[in-house]
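Before any comments, here is the structure.
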Amino acid sequence: MNPLQEVIFCRQFGNQHRVPKPYYRRKTYLCYQLKLPEGTLIHKDCLRNKKKRHAEMCFIDKIKALTRDTSQRFEIICYITWSPCPFCAEELVAFVKDNPHLSLRIFASRLYVHWRWKYQQGLRHLHASGIPVAVMSLPEFEDCWRNFVDHQDRSFQPWPNLDQYSKSIKRRLGKILTPLNDLRNDFRNLKLE
């Protein structure tokens, strides 16, 4: 595994609403750990989008090759800069469904195009299929830093307002994952008639 450079980690995993100066393009990076249920690390790597192939699809290919033994259970933790698009969400659900010996958890730094219905549906589909999607907060950023960054033995230094940004993104994800039936009931309870 080639560890991420510190500057790449801070720029790409930064959860600020706006890119700080100097401006740069935020790309998708996916860092994952493949472990046995008792915690033994089998493999870890950092992936990113490649020529019209999303990082999630590269991840599926890698995991397929590493987990051929279906008698062995595996746990996978993913740290990703952007939450999956609807297509990748669908592919991840199908992959985990076809491989019941795998357990997958996703931690996203930011929500990708979260205001669009299809992207919200993708997140709901992951959640309903038993693939938890959560927002990265300080412990996840620290773990990602320790395991995937060439940090030269320096500890993670949170950027300003990291906690506030995480809480804001978590609230948004919570609203997306709230079943619509609950919202309908809330409107009925308003008794606007």
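Every residue, even glycine, has its Cβ placed from backbone N, Cα and C.
E56 (mutagenesis position) falls within a helical segment according to DSSP. Per Swiss-Prot, active site, proton donor is recorded for E56.
In the shown protein chains, 23 other C-beta atoms lie within 10 A of the C-beta of C88 (Zn(2+) binding site). Per Swiss-Prot, Zn(2+) binding site is recorded for H54, C85, C88.
Sequence annotations record features per position, and here Swiss-Prot assigns domain 'CMP/dCMP-type deaminase' to 24-126. DSSP labels the residues of the domain 'CMP/dCMP-type deaminase' (24-126) in these numbers: 35 helix, 35 strand, 33 coil.
The Cβ of E56 (mutagenesis position) lies under 8 Å from the Cβ of L30, I80, P84, C88, E91, L92, each of these being in the same chain and 6 or more residues away along the sequence. Where Swiss-Prot documents E56 to A as a mutagenesis experiment, the accompanying text is: Probable loss of catalytic activity. Fails to suppress FIV infectivity.
Take the CB of A65 (mutagenesis position) and look out to 10 A: across all protein chains shown you find 9 other CB atoms. Among the mutagenesis entries in Swiss-Prot is A65 to F, L or Y, noted as: Confers resistance to FIV vif-mediated degradation.
The note that Swiss-Prot attaches to the natural variant A65 to I is: In allele A3Z3; haplotype 5; confers resistance to FIV vif-mediated degradation.
One entry in Swiss-Prot concerns the natural variant A65 to S. Its note says: In allele A3Z3; haplotype 2; 3; 4 and 7.
Annotation of the natural variant R68 to Q in Swiss-Prot: In allele A3Z3; haplotype 3 and 7. Shown in sequence order, the list is empty: the chain has no residue 6+ apart in sequence with a C-beta less than 8 angstroms from the C-beta of R68 (variant position).
When Cβ atoms from all protein chains are considered, those within 10 Å of A94 (variant position) total 12, not counting its own. Natural sequence variation is annotated in Swiss-Prot for A94 to T, with the remark: In allele A3Z3; haplotype 3.
For V96 (variant position), the Cβ neighbour count at a 10 Å cut-off comes to 20, with all displayed protein chains included. Under its natural variant annotations, Swiss-Prot gives V96 to I the following note: In allele A3Z3; haplotype 4 and 6.
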*Using a 10 Å cut-off, grab the number of neighbouring Cβ atoms around the Cβ of H54 (Zn(2+) binding site), all chains included.*
20
*asked:* I want the residues beyond H54, C85, C88 whose C-beta is within 8 angstroms of the mean position of the Zn(2+) site's C-beta atoms, in chain order.
replied: T28, A55, E56, M57, P84, P86, F87, A89, E91
